[in-house]
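Here's the structure we're looking at; comments come further down.
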Amino acid sequence: MVVFTGSTVEEAIQKGLKELDIPRMKAHIKVISREKKGFLGLFGKKPAQVDIEAISETTVVKANQQVVKGVPKKINDLNEPVKTVSEETVDLGHVVDAIKKIEEEGQGISDEVKAEILKHERHASTILEETGHIEILNELQIEEAMREEAGADDLETEQDQAESQELEDLGLKVETNFDIEQVATEVMAYVQTIIDDMDVEATLSNDYNRRSINLQIDTNEPGRIIGYHGKVLKALQLLAQNYLYNRYSRTFYVTINVNDYVEHRAEVLQTYAQKLATRVLEEGRSHKTDPMSNSERKIIHRIISRMDGVTSYSEGDEPNRYVVVDTE
């Protein structure tokens, strides 16, 4: 263990990186203790202490593929969940209902998209989201909630009963009665525990609307929670979503924002998409983005769809999926 000190945690880290002659992304950093100002800035004053250890290139690559260093193991071990056949069947059932409703409203779904869904080439809900039809799926889920509140026991179909039984067979805890305020409080406490384990001081708040829960994190160390290219934040959101999924049979949607990161990131992506489209038109060839989360890819697709002469599509597998922008 190599311990470095400084008047602040950041100063101690910089001293250690300089002495070890390694970049931050190749260092495993552990905060031993934070600085103490002492009484009147004189008595009991203590410097910050950090333990810095160089890590191998293999470890760096693995961490970069999942999430950045310094995060609890349960985040680093997290990847996009692989669904079982039963889970895919439940997911597909919701999407088929959504497609029927889309076509009833006079909106078309291309045969190519339908083929991708039926062949399981990509997650069905992801396809709908990227083609701009995820709202229909959300509306169907809200309608289910309204039926429950209006006395769903008499309206529940055999298909609904089979779905509930299938979820129970998967080992998922089925909650039929829930309080959205309580659910929001539970998931907020869960995320708070993870952030505490990261030794980051932060304040959490939440707001909600029916089945959508928004968590707001305010902190003086946003970079540690957001991570490189937002990877830590993405992992936190996946953990929170998985936490809700494992506790409730019906879907809740949770989004997490750190300070104003989500808004700022959206603005950056909009500008980036416009510049990328201009470059494609000027050079007459396709260009691809860095790996992005599903929500970020959706922003790129939306901006490109509003521009003439260019089109976009997603390629690759999670978590390294990216957007390709090409000429029409």
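We count from 1, first residue shown onward.
Backbone N, Cα and C atoms are what each Cβ position is placed from, and that goes for glycine too.
Keep in mind that this structure shows the original residues, not the substituted ones.
Copied over from Swiss-Prot, here are the features:
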DOMAIN    181-258  domain 'KH'
DOMAIN    263-328  domain 'R3H'
MUTAGEN   THR89 to Glu  Can only be found in strain R6 cells when mreC or rodZ acquire suppressor mutations; cells are significantly smaller
MUTAGEN   THR89 to Ala  Nearly complete loss of phosphothreonine (strain Rx1), loss of 1 phosphothreonine (in strain R6). In R6 cells are significantly smaller
MUTAGEN   LEU239 to Tyr  Loss of interaction with KhpA, pbp2b can be deleted, KphA not found at midcell
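Other C-beta atoms found within 10 angstroms of the C-beta of LEU239 (mutagenesis position) number 19, with every protein chain shown included. LEU239 (mutagenesis position) falls within a helical segment according to DSSP.
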